[in-house]
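Asker: Below is one structure. I have some questions about it.
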Amino acid sequence: MDPFTQHMLEKAEQRSRALGISNASKFPLVECSVPSSSATSASGGDAGVLAPRSRSPGGQSAASGGGKVVTLGKATLEASPAKPLRHYTAVNKENLDMGIEINITTDKPIGVQVEIQEQEVTDDEEQAEGGALNPLLEAEPVNQPLARLRDTSRSRLQRMGALYSNTDDLSSPIHRTEGQFHVTTGEEEDCGNRSSRQPKQRLGKLAALADTINQWEDDTSHHEVHRLLEAPPPKPHLSSRRAEKGPAPLPPKKDEVDEASRTKQLKWDPKVLSSLEAQGFQRRESSTIKHTYDYAKQEEAAPASKVEDAVLTAKPPVPQKSTTVSQVAKNFASSAPAPKPAPAPAVSVKSGLVSGRAALFENKGTGGQSQGLRNQKDPCELSLKERMKLFETGNNKAMLPMAPIGSAPSITQIRAEEVKQHLAAMHPVTAAAATTVVAATKPKQENKLRDKVAALVANAQSSAETRIKDIDRQRQEDMQIISNRFNKQKELFDNQPSDSSVAAQARPPAPAPSRVVRPMPPPPPPPIAALSPGLASSKRRSPGDAPTTDEDSKRARKSHSDRLYPALSDLDSSGDNCCAAETASATDDSHQQDEEETESCMDESDDQSQTEDSSAGMCNGSLGREIMSAVQRNEVEMQQQQTGKKTVRYADQDMYYDDSSLNSSQVSAGIDDYLDEALVEDYGSTQDDQSDSGDEQNASRLSLGSKGTTASNSFSFRKNPASICTPIEEHHEMEMDLQTPLLSGAQPVKSELSVNQDNDNLVTLVHTVSFYRRQQSANSSNSTPVRKICREQQVMRSALAGDCHAKHRLEYDSPQQSDYVAAATDIADQTDEDDEEMQNAREVNDASQAQDKIKKLLSEVCKQQQVIGQASQALNLCAATVEFSGSTESVEGERYLLLATHRRQACLDEVQRLRVENSIRPVGAPKEKGLLTVKDITIPLRQEYVRKMASNNINGHHLVCLLKYNEHVLATKTVPTMPGLLSVKFPDVLQLNNVYADFRITLEIYGMLAQRDQLPHELKYHINLNKKGGIKTPKKKGGENRLVMPPVQSPAGPHVVRTPQLVQYGFAIFSLREIQRTTWTLTQVLGVSPLEGVVHMKVNCELSVSVEYKGFLTMFEDISGFGAWHRRWCYLNGSVINYWKYPDDEKRKTPMGSIDLNSCTSQKVTTAPRDICARLNTMLLECERPALETDQESLIIVPNGRTTTVRHLLSADTKEEREEWCAYLNKALTLLRAWGTTH
């Protein structure tokens, strides 16, 4: 053997020891195990093969389970220098005279000593050595010549491949699933210590360093930390394992197991035990300690004896809960020794050996295949991604559900799986520890299983009976509604038998006494499918169906194991299957159902509501046939009484509910088409087809988001060429409901079916069930009127009352038209959703701004109240003195009091509006603000008043003007009327900022009578001009009060709040449309007024924010009849577009030309028509000006009599620039038309 191979074998041996794998070279194969006596009588040549393979330089010992001890002792032996002995020890010592002596000792007084001396290794001996190293070698008794005929290189490579393999069957170094956790005895440890203390020569240090590095590579101290899933069972006190141990000993032979033989006390590491128990391993009492895994698989009958003792792989499936775990824990915790059972005749496979792993791998081909299938989860429990992963991983077969999708599995199926899990978990434990015989007959197990299932069903009867009573009561109420609906038709057209006779006529035969008897309505057939073979033969069944209990009759049958989707024959046609399907759908996809439907567990009321809505569901019983005959006689009149549908779309989820008048003619017209087609169908008996169609009509109500599918044997629909069929996406439900209803041309046809010749000519569906469901749900709208609730942007009722978009209005159309309207609404659904989110954000922002504004207004109200108080005090003072009574100071005080009073009231009105509307601006109001200026207010006076003023008959009036806009109130100065003046002119200029384009401003005129000043100014304020200088010394007595107080004061005191004495003479209201006027008519308030009744003023409105945009445009110019394009730098500012040749010329030169948008007649700036200009990205602006004599018609000049239209062609460089220019130009035109020309 070359040094490289020798080094690799030694390293592999060290790796196996560090990983806790038993030394497979010392283990014979289990199927070829021989008694120990045959091993002791081995020949010298065989022993010589084993001798150099000893790992330790010193003697080593290994202990077996039966108490046999094999001792390898060292003996000196002379060797000639010409033939050096080959050493395969850890330390390679050269030219060392050494021999090997093997002492084999057993508990019996028998000892055999074999001496092996040095000899030349021949090819035959090398082959024998390779046979000893190969773990997969079928080691027959030692004298068998096959052991020496193996190929040396193949055996070594196989062993190295087994140790370095990364297969799933190989034991994990962390989990330590090997069963050989034996501890070396003190003698072996002492022997190992003696060998380690021997001095090492030459390469000793290097070998020690290499061994340390190898230990680094195979360090197993970093174990995974597993959290305990459940409390570990009580375990006996076991001493921890020793850190240093020798190689695993030889396993015991089953022929040598003796009750009198002693087994060494095993020492376990508590961490290892807790880790194993957390992974699902269980403790058991047996002659050889093994760890079994709690599998939830059904054990096969044939390989049961082999799998019973086999150690499972390191990657087991997820353990399931078993009822035998606590029992095993109790048995293991009991310290009383249990009698050991007789060993099974089957050969056990030892763990840790490659041969054992190969045996497990071979077993997978037979029984393991069926067990692997049972380990899979039900597809209905998986998510969409997990089911997609099934097809991506390349498995041969898809997982199949326990029951058809949309229905829950029956109680027998669930309990059968649990019982199988119990048997699978109990099997490896009871086979080795229990004293009873494991091989029991299968009928007895089935009897026990039936007893358990019966007990479980009996416990559930109490709760099921209450549900059944509620279901029956709901069924009776629903069927009463259906019968009343058609009774009205019978009374109108024909005298038909009463519903009571019909119901009595259609009542099914009484069920057998073994079943639970309860009253059943006619449409769903009673669940008597499993009573008699005669009745069962008329129903389509899956091949493996068996008679079931009452609870099981509500479940759909399990589909075939070779198909992913169920076939037509897999579903039972009993009416209760529909209920079970609805139960599964309501629990899985509750967001797609009504809240009332999802509140109950069994949801029978939902089933009946669907039966009411479904036309096919009404035909299940004899009542359905009676209805059929009634609606066929009145077919012509019922088709004429079609009612429209109301389409409103504003829901958050794309859910569809039924709503409109439950007109029987509308329902009957759709039922008639279904029934006529159903009578022509040749699926078999009419009753079977009606039952199946009822099942599928109920199943068609399953939500689109359901992950499962069920078989469909009802109708599929062939659309007209004009209609469009778009599949409904499950997640982003942007469906196009363009399917024409059945009344408008689409006719039901046979379902497209395919016959599976390989599986008993079984009829299967071409498409998935979801495809047929979508077709049914789209075309069953005529059976019951449907109200489609669609998501729509929330708009205020005030906007709905006005002229809104078509999609904001309620439309009452025919079913076909409403489908197209709904489809058009679906297209803009995503946009509406985004608009709704943006509008919600704007509403929240407006609400917060409104609250902030309310706070500011309330603070302004407080300020104005203070002004009112101060003005009232001033007026009280003026009224209390003779000097200031009726003076100009009192008039100014009246003005301040008037202004503060109106400002306070305006703020309170605005606060009230904000609290009601909760927004600063109403929805749809313009956002542009401007500056409003009012000046030169002139009020003409009446001629009679002017004459009286000239004759000094009256004293005149004081006038003041108030300009009011929302919470803003402005006031002019008080101006008196003077003799000889025909009008009163106010010199003030009033400006209102942040005025919106929809403003309505009120101009109010107030006045009061004037009084002549009785005292001059000096006397009024007691100004003494005749005194020379001031008094040197003050007077002894206080200065006399020269202000004469009137004898009568205000009864409320000097601090009372006064009402303004200024009264309103008239008012005028103007808006943006009247700003070009200069004269407004006043609305007179009082009968006697000095005003003539009109007011003259100048009003100017200016946009506070002007539109500005700059960029290059290529402009078309007509030069002597020829067109030319010139590139210009254009600048839009307000209502004028100026252009230069270069951008730098904008600040230095005057514009080369300009375009005034005030004269633009284009309603909207868009792309120029191709008959005028075919250049890309060209905009057209048409302006109008007075006609000139030199105007000649051309491409850009169009004479129109007195006016001439001038076309401006402006070409942008890119499409984006053209769109930006169009947006800014249109905005400028809109503002100009709203605010008018700036003055």
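Note: Cβ is positioned from N, Cα and C throughout, glycine not excepted.
Here the original residues stay in place, and none of the substitutions has been built in.
Swiss-Prot lists 1106-1230 with the feature domain 'PH'. Looking at Swiss-Prot, you'll find the mutagenesis THR549 to Ile noted as follows: In allele scra3. Weak maternal effect allele; abrogates separation of pole cells. For the mutagenesis experiment VAL1107 to Ser, the note given by Swiss-Prot reads: In alleles scra1; scra3; scra4; and scra5. Experimental mutagenesis is annotated in Swiss-Prot for THR1114 to Ile, with the remark: In allele scra5. Strong maternal effect allele; abrogates cellularization of syncytial embryos. Record note (Swiss-Prot), mutagenesis GLY1121 to Glu: In allele scra1. Strong maternal effect allele; abrogates cellularization of syncytial embryos. The unchanged residue is displayed. Annotation of the mutagenesis experiment PRO1143 to Ser in Swiss-Prot: In allele scra4. Strong maternal effect allele; abrogates cellularization of syncytial embryos.
Explain the structural surroundings of these features, please.
Answerer: VAL1107 (mutagenesis position) falls within neither a helix nor a strand when secondary structure is assigned with DSSP, and so counts as coil. Counting every protein chain shown, 21 other Cβ atoms lie within 10 Å of the Cβ of VAL1107 (mutagenesis position).
The secondary structure of THR1114 (mutagenesis position), as reduced to three states from DSSP, is extended strand. Long-range Cβ proximity for THR1114 (mutagenesis position), meaning a same-chain Cβ under 8 A and a gap of 6 or more residues, is found for TRP1125, HIS1126, ARG1127, ARG1128, LEU1210, SER1211, ALA1212, ASP1213.
Long-range Cβ proximity for GLY1121 (mutagenesis position), meaning a same-chain Cβ under 8 A and a gap of 6 or more residues, is found for SER1194.
PRO1143 (mutagenesis position) counts 12 other C-beta atoms within 10 Å of its own C-beta, drawing on all protein chains shown.
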Asker: Give the distance between the Cα atoms of VAL1107 (mutagenesis position) and PRO1143 (mutagenesis position), rounded to the nearest whole Å.
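Answerer: Approximately 19 Å lies between the Cα of VAL1107 (mutagenesis position) and that of PRO1143 (mutagenesis position).
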Asker: Mean pLDDT for the domain 'PH' (1106-1230), rounded to an integer?
Answerer: 93
